Structure formats: structure tokens, C-alpha cells
Amino acid sequence: MEEQGHSEMEIIPSESHPHIQLLKSNRELLVTHIRNTQCLVDNLLKNDYFSAEDAEIVCACPTQPDKVRKILDLVQSKGEEVSEFFLYLLQQLADAYVDLRPWLLEIGFSPSLLTQSKVVVNTDPVSRYTQQLRHHLGRDSKFVLCYAQKEELLLEEIYMDTIMELVGFSNESLGSLNSLACLLDHTTGILNEQGETIFILGDAGVGKSMLLQRLQSLWATGRLDAGVKFFFHFRCRMFSCFKESDRLCLQDLLFKHYCYPERDPEEVFAFLLRFPHVALFTFDGLDELHSDLDLSRVPDSSCPWEPAHPLVLLANLLSGKLLKGASKLLTARTGIEVPRQFLRKKVLLRGFSPSHLRAYARRMFPERALQDRLLSQLEANPNLCSLCSVPLFCWIIFRCFQHFRAAFEGSPQLPDCTMTLTDVFLLVTEVHLNRMQPSSLVQRNTRSPVETLHAGRDTLCSLGQVAHRGMEKSLFVFTQEEVQASGLQERDMQLGFLRALPELGPGGDQQSYEFFHLTLQAFFTAFFLVLDDRVGTQELLRFFQEWMPPAGAATTSCYPPFLPFQCLQGSGPAREDLFKNKDHFQFTNLFLCGLLSKAKQKLLRHLVPAAALRRKRKALWAHLFSSLRGYLKSLPRVQVESFNQVQAMPTFIWMLRCIYETQSQKVGQLAARGICANYLKLTYCNACSADCSALSFVLHHFPKRLALDLDNNNLNDYGVRELQPCFSRLTVLRLSVNQITDGGVKVLSEELTKYKIVTYLGLYNNQITDVGARYVTKILDECKGLTHLKLGKNKITSEGGKYLALAVKNSKSISEVGMWGNQVGDEGAKAFAEALRNHPSLTTLSLASNGISTEGGKSLARALQQNTSLEILWLTQNELNDEVAESLAEMLKVNQTLKHLWLIQNQITAKGTAQLADALQSNTGITEICLNGNLIKPEEAKVYEDEKRIICF
């Protein structure tokens, strides 16, 4: 065998030579690669192998290589035990002596039990910094930020995962994520291998910041096993605090503005540059940057020592120009776009499902009786349930429930009427204003909401002033001077609505503040616009300027350009919908509509002069009506068969939300009249279950029958319940990709069978099981005009398949059934075969990807010999073989109606293909037989090049 050498010098195995000899023979290798001598000296002293005098001798050496040589001399002079311990140190302190890992593995060093019993103290700067970061993040992530500062809620006690979905570049679903650890998994959901950034998006309040806080906690406590040694967490809004002229190098950004190493920062930074893959960065809230930052057009800065503006450093970290290989997690609200070349994967947070909500109730209220009371009240009020699908709003409502329990002697009662988001925020404001009052052991606080808000008017005005000043500039962090200028007192700060930041501002010498959540800042901004009678019409309506037709909205921007990057605005094409990235304005408009609604006048007339209130209400309603009319007229329209279809944008969802906050039937009627179409398409609008309340509020005024397409949103079962007022008008209902379970299908069954007018029902890619399939069967049986049924990619097995097939068999109207991606198997296929036999109307059937094998396939083929209606049959991705191909060939000799037969990705060979091709000689009706992905070799497929109806590749 050829002898293998070492790059430095020949290695003498330790098992055949004393440890002293091993050190002597590899002396220059050790001198070259040992850079940290202090850690060695510390441990040799700790275990009494070195004396103080030995340590002084080492320290007196002028250069690092000299120190290493002196240590080696001293160690070897002290004998075999010390030499073995020296090697043990190199093995145990892996970060400090990372370059020696291959050598230690190659020599097969294995310490004795005596050596392993010795204490090793890790004073290596890199390891110390890792521990320092763990302590820092552990402290910051232990408690959840809470409204009331005197309360501290443990993250471990209240955190709960939400629905996490992997999505593609266009937000199409790629499947669910089951745990936070999967976020950093390098094998699932990868969109771009070259991308550096994992992008987490979701609506305000859906839990993006909490998710990052949970990740911090897991890493700090050693429960996130992802090979991460450095964890840097930044909130993007803090980058807005830097001045235009500020310049930092990467080391200063990480150390001076996050966590400074206790020892040898240069060595720590050098390790980070050399091994960037051991670092994890999280950047929370890209949408909260006070800049029209176009990440794809920021100047490159690939040198870690070159000073640059912090925003340039941020952009280059995300792109991988700086610290390429480090993991980066970036969060933003839905609507923010990040250049595709930056993205490694995208994750969409969808909030709480009904099962999440029940689990969260158990977490927040351990007492079973209390859980049952809360859940029964929520079930009785689907409007509240819908609000609770957003974790932040759920938490607020649950906190109010706790308050009612304490305030009303253990008999908590949530409101049983319709609640808007404005109601929720008014409620939490009232709760916390009351909690600041002195408590009495003998008398409950019985102040009315009017009295509570009147007593806290000055505090509300001061909070509103701070919020409004920030909102005008899209700023979310405030200096101490700005807070003091508003007149806020120390007792006001105890409410917890405005809180001190854990980190100091960029100057490092003054405290900064922020609102508990962006939605809270929007609420107090709206409150300020209502309370301050000096606010004129233009200022009142400022944030509505985005309610313009898409073509007009793209011409201006509320954001001042970020001066260092004039190219960020550029002269390129205008944005399609500038408003989509500015939810903080949208929430302000929403709360303004709620506060100025007729229902809130009794509450506000003691806070605002009557004349000012009338003036503001009049101005708001006039603007709301005209904006709504103009926007609806501008929406793109298209004629689809007998429908006049209008394609609405996400801005329309915000308009509906604002209309719902008014609770004005007049406004709802106006909106319904303005739609001027009988097919409303709201796909990919990121609508949640609470939005169904707003949609129903408008659509129940629609005078005619309507087609409604809500595919690819986030409605879940609560959203289906909220749509109940609309069902009497809906002929087309598309709810695919919406997290709907059997409970939601039950509601559909009950409601749609009341009116029996539905012709199209789309429920593709939900969470429907055999139980839900039976509810769909009822719809098929009783809705005699139903022509299209889409149930693909659910969880329906042969049992549910049999029920559905029987209903299809009995239907005289059904023309298209989609069952792709279920698991009906051979038994289900046989049932559908019976349905096909002599069916009068079914033209399209998809049983693709259903686990169908020989028996099921042959049954379908035999049935089609007695069918003259079916034109399209999809059997892609099953387990069909040549036996099935033979049966299908026999069928084709008889059936002249079938036009498209898809057998892609099955187990058919050249033999089965030949039989199908022969059958075409006597069939003039079929236009294609697709056999791509079967067991057919390219040379075998060449035989059929002239037969264009056989498609093999």
C-alpha cells in the first residue's frame, strides 16, 4: 500500500509512541496552527501542571510562535501525563484550535480516563462570545413583551406555533412546515440554492416577531441544533435611527450595536469571517424601514472592513455579498417583495387555525371550566373567532377575558355582539386605563367606558401625539426628547402601550421607545386625529391618499427618498400598488373609520367638541364614498362565459375592512352597488377569516346572484361561518387552498342546501377527510344544478370516495369532478367506475395521484365502454400497468367520445403502449394519450413518432 504523507510533516501515530514524541515530531505543525496560547496556559495553571513562574516565562516571549515553542518545551519537560493533557486541550477546545481538528482525527488521539477526569476551562474568545450571546439572547427572549409593564409573561408558557407554510416565488403553496427547526433545514422548500435569505412573511399581528423570539430562546438554551455559534438579532426599524452621514464597518455593526465581545474582538471577528456558516442573523420587520429601500439596487459592499451606511450593510448581508454562507432570516408584512436572487426559501405565517385556537385557550387558561366557558362563548360568536385567528388579537381578547374574570367576581363574559377591531382596541385601552386606578378590597371599579376614557383623555392625547408624529414619517422608534415633548408622564408609561427598547439608540447614550405593536401605534394615531380638534380635513384624510386607482397611486410616494440611494426610487416602471407595503397607514384608516362610526359617537362626544366631530365624520364619509366609487370603477374587468368578472386587489380587502369598521349599512349598500359585476375574484389577496365578516357585510346587500372566487387565501372554518349571509346569492363558490376542514364543509353543506343555487364548488387543497366528503355528498344530492366539483389534494380515502362516487352517479347535472391527490385507491376507483357507467352529463374526471392500481384501472376501463359523455380522464401518477393499458385499449375500440386520456407517471411499458397505439386505428375521437414518465425507453418511443396522438416524452 502506498504510504500517505502529511502536508506539514510525517505524522507518528500516538498509539505506538509516547505523547512527548508525538509533540516533538509535529512541533512545527503545532507552532504554525496554535494561535491562542492564553487558553492553554490558563488550563495548565488550573490543573497545577504549570506554576506561576512557568506562565510568566511564556508571557515574556515576544511573539506568538515563540510562546507556542516555549509551552511545548515546558510541557515536554514535565513528562508524559502533561503532554497527553496538552493534546486533550487541543481536542476539547475545538473552536480555539479549529485548524488542528484534521490532524487530531488523523492521529486518532484518544485520552486516558485520568486525563478525561481533568477540568478544562474554555477561555477561548470565540467560545466565550458564544456563551455571552446565549446569555444575552436568553435574557432578552425569556419574557414576552406585555401591555402592562408590571407584568412579566414567560415565553415558554404562552408561545404557540402558528400555521407555517412553505411558498414559492409567487406565494403558491409548497406544503406546510411542522416545526421551527425546519426553517433552517437545508433540504426542504429551497427555491434558490444560491440564495442566502429565508424570508418569513405574514400580516401584522400574525406572530413573526414572536417566532424569532422563540428561535432566540431555543438557541440560547441549546435546543436549536443547527451548528450555530453566533446568533445576531436586529430589528429593521432600528436602522431608521441612523443618520444619513453615519458610516460603520461590519465589525462595529455586530459588536458595538449588538453585543461586544468581552475578550479579543479581533479574534472573534476573524473567526466569523473565516467560518460564516456558523452564524445566524435574524432581521425583524423589513417593512418598518423608513426608506423606500430597493434591495436589488443598493451599492455593493463586499469588504467587511470598509465603512458603509448601515442600510448598505443590511442589504449586502441579505444578498450574501457580506458573510456569504451565513444563515439569514428576514421577516416582513405581506406585500413586501424581496429580490428573487436573495431568497433561499419563503415561509408564510397564516396565524391560528381552529385547533390552534383551542390549544392556545388551554395554554392561557389551565382551569378546565374556564377553558370551556371561553371556548363556548367564542363558538357562539364566529366574528370573535375570526379575529382570534390573528395571534395578537387573540392574545388581546384573551387578556380582556382574564380582566373580566377578575373584575366581575369570576364570571367572565365576552361581548356577544359583533365586534370590530376598533372595539377590541378600545376594550384593551379601557381595561388598562382601569387597571392603573387604585384598587379597593370592598368595592369594584364600576366606571363606564365613557368615564374611563374621559379620565384618561390626557394620556390618550399624549400617546396619540407620539404615534402620529411617527406615523407621518413612517417611523416606529422614538427618542426620549420626542416622548417627553408629548407630555407623557412616568405613570403613563406604566400602561405599557409605549415601552423602552432593550437596546440603546445608534448613539448609544440615550433611551429609545416604541409602541408595543405597530397596530397599536396606528390605533393611537387615529385616536389623535379624532381627539385633536385642530386637525383639519387634509390632515385627517392624509393616510387615505393611497386609496386611488392603481394607475394613479403609483405616481407618488409618502416616503421621503433615502438620500444616500437616489437610485432606489429610480426612473423605472412605477409600482403596481404602492399601498401594499404600508399596512401601518391602512390600520390607521381602519381605526379612523371605526372611531368615527355612528356607534362610537356616544363614547366620543365627551372627548371631542360636537362640531369638530360632525365635521370630521362628514369629511370622512364623503371621502370614503368617492374613493370607493373611483377604486371600484378602476378595477380590471373581463367577460368569462356568462359572467362579468372583476379582479380585485389587496387594497380592496382593506376597503372592505374599513367599511366593516363603520358598521354602516348605508356604506355597505353603496359598496355593493359599486361592484357592477357578477363575478368577484379575490384570489391571492391574503384575506383571513375576519375579512369574511367584512365581505359578507357588503355582499349581503348585493341585489343579484354572484360568483365569488376566494382561492388561495387564509379563511379556515371561521371564515366559512362568516360567509353565511352571502350564501343565498352565491352560484359559484371557490374556496381552494384555505385551510378548511370538515367543520367548514359542514357549514357549507347546511347553508348551500338551503338555497340550492350553487353550480360550482371549489375546495381543492384543503384539509377535508372522509367526514367532510359525506357533507359534500349532501350538497351533490340536493343541489341539482351543481356542475363543477373540485376536491383535489385533500385527505379523502376509499370510504369518502365511495360516498362521492354514488352522489356523482345520481347527479344529472354534474359535468366536472376533480379528485386529484387524494387516496381513494382501487375501491374508490371501482365506485367511480360505477358512476361513469351510462352517466348522462359527466365530461371531465380527474383521479390522478390516488393510489389506483390494476383492479381499479381495469374497472374504469370497462365502465367507459358504456359511457358516451366523458371527454377528459386524468389518471396521472397512479400505479397502472400493462394490464390496465390492455383494458383501456379494448375500451378505445368501443368508446368514441373520450378525447383526452392522461396516463402520465404510471408503470406502463412498451407492450402496453403498443396495445394503446393499435386501438387508435379504430378510434377517431381521441386526440391525445399522454404517457410521459412511464417505463418506456426513448428508442421504444421512436416507433410512435408518426402517431401524434401518442405522447411519450
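Cβ atoms here come from the backbone N, Cα and C positions, even for glycine.
Although substitutions are noted, the structure shown does not include any of them.
According to Swiss-Prot, the feature ATP binding site maps to GLY202, ASP203, ALA204, GLY205, VAL206, GLY207, LYS208, SER209, an assignment based on sequence analysis. The Cβ of SER209 (ATP binding site) has ASP284, GLY285, THR331 as same-chain neighbours under 8 Å, each 6 or more residues away in sequence.
For the domain 'CARD' (15-105), the DSSP-based tally of helix, strand and coil residues reads 68 helix, 0 strand, 23 coil. Taken from Swiss-Prot, the feature domain 'CARD' applies to 15-105.
What Swiss-Prot records for 196-531 is domain 'NACHT'.
Take the CB of LEU44 (mutagenesis position) and look out to 10 A: across all protein chains shown you find 23 other CB atoms. Under its mutagenesis annotations, Swiss-Prot gives LEU44 to Ala the following note: Abolishes activation of NF-kappa-B. No effect on interaction with RIPK2.
Record note (Swiss-Prot) on the mutagenesis of GLU56 to Lys: Abolishes activation of NF-kappa-B. Abolishes interaction with RIPK2. For GLU56 (mutagenesis position), no same-chain residue lying six or more positions away in sequence has a CB closer than 8 A to its CB.
Of all Cβ atoms in the protein chains displayed, 18 besides its own lie within 10 Å of the Cβ of ARG69 (mutagenesis position). One mutagenesis experiment named in Swiss-Prot is ARG69 to Glu, and its note says Abolishes activation of NF-kappa-B. Abolished interaction with ubiquitin and RIPK2.
Among the sequence features in Swiss-Prot, the mutagenesis site HIS517 to Ala is noted as follows: Loss of activation by sphingosine-1-phosphate. Counting only same-chain residues six or more apart in sequence, the Cβ atoms lying under 8 angstroms from the Cβ of HIS517 (mutagenesis position) belong to ALA204, GLY205, LEU392.
Swiss-Prot gives this note for the published mutagenesis CYS558 to Ser: Strongly reduced palmitoylation and localization to the cell membrane; when associated with S-567 and S-952.
For the published mutagenesis CYS567 to Ser, Swiss-Prot gives the following note: Strongly reduced palmitoylation and localization to the cell membrane; when associated with S-558 and S-952.
Under mutagenesis, Swiss-Prot gives ASP711 to Ser with this note: Does not associate with cell membrane. Note: ASP711 (mutagenesis position) has non-local neighbours THR683, TYR684, ARG734, LEU735, SER736, VAL737, ASN738, GLY762, TYR764, i.e. same-chain residues 6+ apart with C-beta under 8 A of its own C-beta.
Under the three-state DSSP scheme, LYS790 (mutagenesis position) falls in the strand class. Here the Cβ of LYS790 (mutagenesis position) has 22 other Cβ atoms within 10 Å, regardless of which shown protein chain they belong to. Experimental mutagenesis at this site is recorded by Swiss-Prot as LYS790 to Thr, annotated: Reduced binding to gamma-D-glutamyl-meso-diaminopimelic acid (iE-DAP).
According to Swiss-Prot, the mutagenesis experiment GLY792 to Ser carries the annotation: Does not associate with cell membrane. Reduced binding to gamma-D-glutamyl-meso-diaminopimelic acid (iE-DAP).
For the mutagenesis result GLY818 to Ser, the note given in Swiss-Prot is Reduced binding to gamma-D-glutamyl-meso-diaminopimelic acid (iE-DAP). Note on GLY818 (mutagenesis position): other Cβ atoms within 10 Å of its Cβ, all shown chains, come to 22.
One entry in Swiss-Prot concerns the mutagenesis experiment GLN877 to Ser. Its note says: Does not associate with cell membrane. In the shown protein chains, 19 other C-beta atoms lie within 10 A of the C-beta of GLN877 (mutagenesis position).
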Model confidence over the domain 'CARD' (15-105), as mean pLDDT, sits at 87
Specify the nearest of the mutagenesis positions LEU44, LYS790, GLY792, GLY818, GLN877 to LYS208 (ATP binding site), where nearness means the distance between Cα atoms. GLY792
Rounding to whole Å, the Cα atoms of LEU44 (mutagenesis position) and GLY207 (ATP binding site) are apart by 49
Excluding GLY202, ASP203, ALA204, GLY205, VAL206, GLY207, LYS208, SER209, which residues of the same chain place their Cβ within 8 Å of the centroid of the Cβ atoms of the recorded ATP site? ARG333, LEU349, GLY351, VAL390, PRO391, LEU392
Rounded inter-Cα distance in Å - GLY792 (mutagenesis position), GLY202 (ATP binding site): 26
Of the mutagenesis positions ARG69, GLY818, GLN877, within 10 Å of LYS790 (mutagenesis position) (CA to CA), in sequence order, we find GLY818
In chain order, residues whose C-beta lies under 8 angstroms from the C-beta of GLY207 (ATP binding site), counting only those at least six residues away in the same chain, are THR162, LEU349, GLY351, PRO391, LEU392
Tell me, how many other CB atoms lie within 10 A of the CB of GLY202 (ATP binding site), whichever protein chain they belong to? 26
